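What Swiss-Prot says about this protein:
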- His28 to Ala: Decreases KaiB-KaiC complex cooperativity. More severe decrease; when associated with A-94, double mutant binds KaiC and phosphorylates RpaA (MUTAGEN)
- Gln94 to Ala: Decreases KaiB-KaiC complex cooperativity. More severe decrease; when associated with A-28, double mutant binds KaiC and phosphorylates RpaA (MUTAGEN)
- 158-382: domain 'Histidine kinase' (DOMAIN)
- His161 to Gln: Lowers the amplitude of circadian rhythm, similar to disruption (MUTAGEN)
- His161 to Ala: No change in stimulation of KaiB-KaiC complex cooperativity, probably catalytically inactive. Period length increases by 2 hours, impaired growth in light/dark cycle at 30 and 42 umol/m(2)/sec photons (MUTAGEN)
- His161 to Asp or Glu: Period length increases by 2 hours, impaired growth in light/dark cycle at 30 and 42 umol/m(2)/sec photons (MUTAGEN)
Amino acid sequence: MGESLSPQALAQPLLLQLFVDTRPLSQHIVQRVKNILAAVEATVPISLQVINVADQPQLVEYYRLVVTPALVKIGPGSRQVLSGIDLTDQLANQLPQWLVQQEAFFADREPPEVNIPFTELGQPETPALQQADAFFQLQQQYADLSERTKFLEQVIALVAHDLRNPLTAALLAVDTIQIRSQSFSVATAKEMQGLCSLFDQARSQLREIERMIAEILEATRHSGESLRINPREVVFEPLLQQVLEQLHERWRSKQQQLITDVPGDLPTLYADPDRLRQVLVNLLDNAIKYTPPGGTITIAALHRTSQKVQISISDTGSGIPRDQLSVIFKNLVRLSRDSSQEGYGIGLSVCQRIVQAHFGRIWVASELGQGSTFHFTMPVYRYTMPC
């Protein structure tokens with residue numbers, strides 16, 4: 001390799017980064033590069049970091065690499081990139097020049113004080129790496145903000161149209177009641193029945209608006225913000241009956257059968273009643289929506305452990321494809337079966353946040369053509385909530 005390097009040059013290692021992919025050829029190239037460097041490493045300090053491009057995409061972008069394998073000489077001196085399948089041949093030809101450049105770089109300099117910070121992998125963390133990490137963090141923050149903004153825009157666009165439907169129906173029902181009430185002084189039984197039906201329709205539609213607004217408010221909260229709950233002792237059976245009454249018109253209009261299986265000795269829950277009602281309404285609303293006319297919906301509660309109660313809602317609908325079970329609780333997820341149904345794909349995400357805020361768990365079991373069962377757990381009253 002010619003004359004030995006000066007002490008100044010020896011004080012600063014040659015910093016190299018080798019970018020490879022997962023192809024079998026990559027391991028062969030890594031070994032050949034190491035062999036070439038080993039020939040001079042006894043007299044010249046060399047730091048080689050092998051990087052999988054899939055693990056460090058920010059560095060690939062930072063160095064503007066377009067081909068793998070690629071070897072980046074970070075320093076001393078100016079940066080240089082070798083790439084392609086003949087990389088090892090390029091390195092064998094280029095390495096002597098790098099060593100000469102290293103000697104020239106330090107020829108008129110004082111020996112530097114070596115104080116190189118190291119990464120978790122034990123490799124030098126150079127200013128270039130620090131800049132790349134900072135750049136990557138900014139990219140991540142920008143991507144998160146962009147995704148958040150896009151999500152909010154999608155929600156607003158969806159809500160702008162869909163909120164008008166139940167609101168228009170409710171207002172029409174109320175206006176009709178007002179007009180009819182002026183046309184007779186003594187209402188007959190039939191007329192009163194009609195008025196009651198209109199009132200029920202208005203109430204149902206207004207509650208639907210209330211539910212959608214609640215979902216939107218929860219879904220638009222920052223994902224990292226913990227959900228606030230006000231837990232207290234809750235008797236499950238009366239709360240369930242209130243929810244069933246609220247959705248009565250929905251399942252009765254489809255002639256569906258609702259079966260409840262709640263043990264009389266079920267312990268009281270330690271939960272926020274409004275949040276628990278929100279979960280039940282969402283899950284039952286979905287069950288009613290996807291169960292065909294004449295189908296069956298079952299609500300069951302089981303005291304599984306001394307600290308948890310499991311609540312399950314089953315339907316006889318079309319079921320959920322297995323490959324979509326893992327994403328069903330994410331924001332704005334709309335399955336292929338949902339194309340003809342109302343909704344934004346945020347209800348189940350809200351349910352998950354509520355259940356997790358109670359230190360519970362929610363999951364689904366489903367087979368295509370055999371319906372779905374959503375399970376979630378809630379703490380019993382004597383359970384002490386963590387601070």
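Every residue, even glycine, has its Cβ placed from backbone N, Cα and C.
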For the C-alpha pair, I'd like the distance in angstrom between His28 (mutagenesis position) and Gln94 (mutagenesis position), rounded off. 20
Residues with Cβ closer than 8 Å to the Cβ of Gln94 (mutagenesis position), same chain and 6+ apart in sequence? Gln80, Leu82
Within 10 angstroms of the C-beta of His28 (mutagenesis position), the count of other C-beta atoms across all shown chains comes to 12
